[in-house]
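Asker: Below are the features I grabbed from Swiss-Prot:
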type	residues	note
DOMAIN	11-45	domain 'SAP'
DOMAIN	134-299	domain 'PINIT'
MUTAGEN	Cys362 to Ser or Ala	Loss of MDM2 and TP53 sumoylation and of autosumoylation; no loss of JUN- and TP53-binding
BINDING	Cys362, His364, Cys385, Cys388	Zn(2+) binding site
MUTAGEN	Val467 to Ala	Reduces affinity for SUMO1
MUTAGEN	Val469 to Ala	Abolishes binding to SUMO1
MUTAGEN	Ile470 to Ala	Abolishes binding to SUMO1
MUTAGEN	Leu472 to Ala	Abolishes binding to SUMO1
MUTAGEN	Thr473 to Ala	Reduces affinity for SUMO1
Amino acid sequence: MADFEELRNMVSSFRVSELQVLLGFAGRNKSGRKHDLLMRALHLLKSGCSPAVQIKIRELYRRRYPRTLEGLSDLSTIKSSVFSLDGGSSPVEPDLAVAGIHSLPSTSVTPHSPSSPVGSVLLQDTKPTFEMQQPSPPIPPVHPDVQLKNLPFYDVLDVLIKPTSLVQSSIQRFQEKFFIFALTPQQVREICISRDFLPGGRRDYTVQVQLRLCLAETSCPQEDNYPNSLCIKVNGKLFPLPGYAPPPKNGIEQKRPGRPLNITSLVRLSSAVPNQISISWASEIGKNYSMSVYLVRQLTSAMLLQRLKMKGIRNPDHSRALIKEKLTADPDSEIATTSLRVSLMCPLGKMRLTIPCRAVTCTHLQCFDAALYLQMNEKKPTWICPVCDKKAAYESLILDGLFMEILNDCSDVDEIKFQEDGSWCPMRPKKEAMKVSSQPCTKIESSSVLSKPCSVTVASEASKKKVDVIDLTIESSSDEEEDPPAKRKCIFMSETQSSPTKGVLMYQPSSVRVPSVTSVDPAAIPPSLTDYSVPFHHTPISSMSSDLPGLDFLSLIPVDPQYCPPMFLDSLTSPLTASSTSVTTTSSHESSTHVSSSSSRSETGVITSSGSNIPDIISLD
């Protein structure tokens, strides 16, 4: 009967995982909530379980609670041991070993409080025996077999404190533990030699004392992980922790990013005086943490790159085999890939690769630059492949020999294409041919005679949407022999450098050779010059008489001198034809306008003015 009660208490203390293991061992259903699992296990026990099931229950219980009270026969001994355990007041006992044995916690529990272990033991005297044998909380091992992940930028020189469990010693939420360690003279010498003074009185060390915290799990190498409400003091001085990382979504508690802690600046660099570390944290149900202290040497990205090169370059045949595997036709697939294009630009720096690198775990051929990748992880160690966003640890990096050959063979291309047989060819950009548009457009040419041309096009009513081009710089005889399409007459205004008289309005054929054009419909020419920008209103040309060569029209028109251009027109030297009319004013301080219109001759009229350095050219196309 006593064995039954003992087994019943053991089963009642099991968690869901232990209950599932027990029911699975007995061949019972192990799905459902904890209450259902517990009822099945107790029913299994009452119905008379086999000795093998009883042995399994005791095995699970010993695994669940490795250290429990064997009995309460000597209650006075338990009381005295508990009182002596809780009475420790000094944070560090004098007989502590230097190699990391911690002292008792500074927080104590009142012996007769209802929540204290002693009170619970005293109150159990009048209760049944199975209630007195309730197990105590599990105590994790002092030095668990915890392995931390290697840090590529640090070489471990020595272990100062082996991984030690942060044991919960009371029922209070906030716990505190103390650890001590000492440095040897050789370790102190190495730290002092590596010291570098920075601006502002700061000091930097390449040989560092490094504190690491992680979960006390032995299943796999652990990453750095901090408990909640962590507070670290080194030799009584508060150590600044990294800032909180932004939460992934609202409603989740912020956590600090896990990383090793460099406590060298707070360590006593002496072999005669030990160093003390105080760690306080908030306990969590189901989570135990471990701490350790190491002496490490910090490395740079250049050192890691040199080590990566010393590992050697991977044979190009491995990459060719991977290419053939990717381009091998799948008989079940309707789409077959016959070629594979790969860029020679680094996805990190957007520049040409210099040291092509990728991880062995990656399935893609695209490489990234090893130097840039190491520099990026030196600033913020993430070790994520920039191509596929998967883990790419330093230990899995390789230098691709095939890409090394490609980069050495062609230095002027940024992309290549792999064929099915593993060969490759460069992908050079195609030069687009310059195509001349079939639709004509207005063309402006500058020459020695025309310094600043400006063309104005007047279209006829018959072809308002059609725009023709007149090239004023063509001097070859081939243009004269061919009959170009019909063009309209143009009037050019240019500055004559060798004019014998200054300020004279002259009409002369242009020295620029132009194609012959046909006459323009008179209806297309405006009857007056009011459409053009002139500083005064004038009389229509048709109403002027050709026998008035010396009449000054400006004296008859009231004009404000400040709006007149500074042109001095003295004489008129141009032949008059039957269909053209010329009006010349010879005022020395006034302005005049010369208009030439011809319907029977294909020539250009040039109005020359030396009063301004910038000529105005009007092309009527």
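Cβ from N, Cα, C; glycine included.
If you look for the noted substitutions, you won't find them, since the model keeps the original residues.
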Asker: Which one of the binding-site residues (Cys385, Cys388) has its C-beta surrounded by the most other C-beta atoms within 10 angstroms?
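Answerer: Result of the Cβ crowding comparison: Cys385.
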Asker: Take the mean position of the Cβ atoms of Cys362, His364, Cys385, Cys388, the recorded Zn(2+) site. Which other residues of that chain put their Cβ within 8 Å of it?
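Answerer: So the extra residues in range turn out to be Arg358, Ala359, Thr361, Thr363, Gln366, Val387, Asp389, Lys390, Ala392.
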Asker: Tell me the Cα distance separating Cys362 (mutagenesis position) from Cys388 (Zn(2+) binding site), rounded to the nearest angstrom.
Answerer: 8
Asker: I'm trying to understand the geometry here, so how far is the Cα atom of Cys362 (mutagenesis position) from the Cα atom of Cys385 (Zn(2+) binding site), in Å to the nearest whole number?
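Answerer: Just about 8 Å between their Cα atoms.
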Asker: Tally every other Cβ atom lying within 10 Å of the Cβ atom of His364 (Zn(2+) binding site).
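Answerer: There are 14 such Cβ atoms around His364 (Zn(2+) binding site).
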Asker: Going by DSSP, how much of the domain 'SAP' (11-45) is helix, how much is strand and how much is coil, in residues?
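Answerer: The counts are 25 helix, 0 strand, 10 coil.
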Asker: Average the per-residue pLDDT over the domain 'PINIT' (134-299) and send me the rounded value.
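Answerer: Mean model confidence (pLDDT) across the domain 'PINIT' (134-299) is 88.
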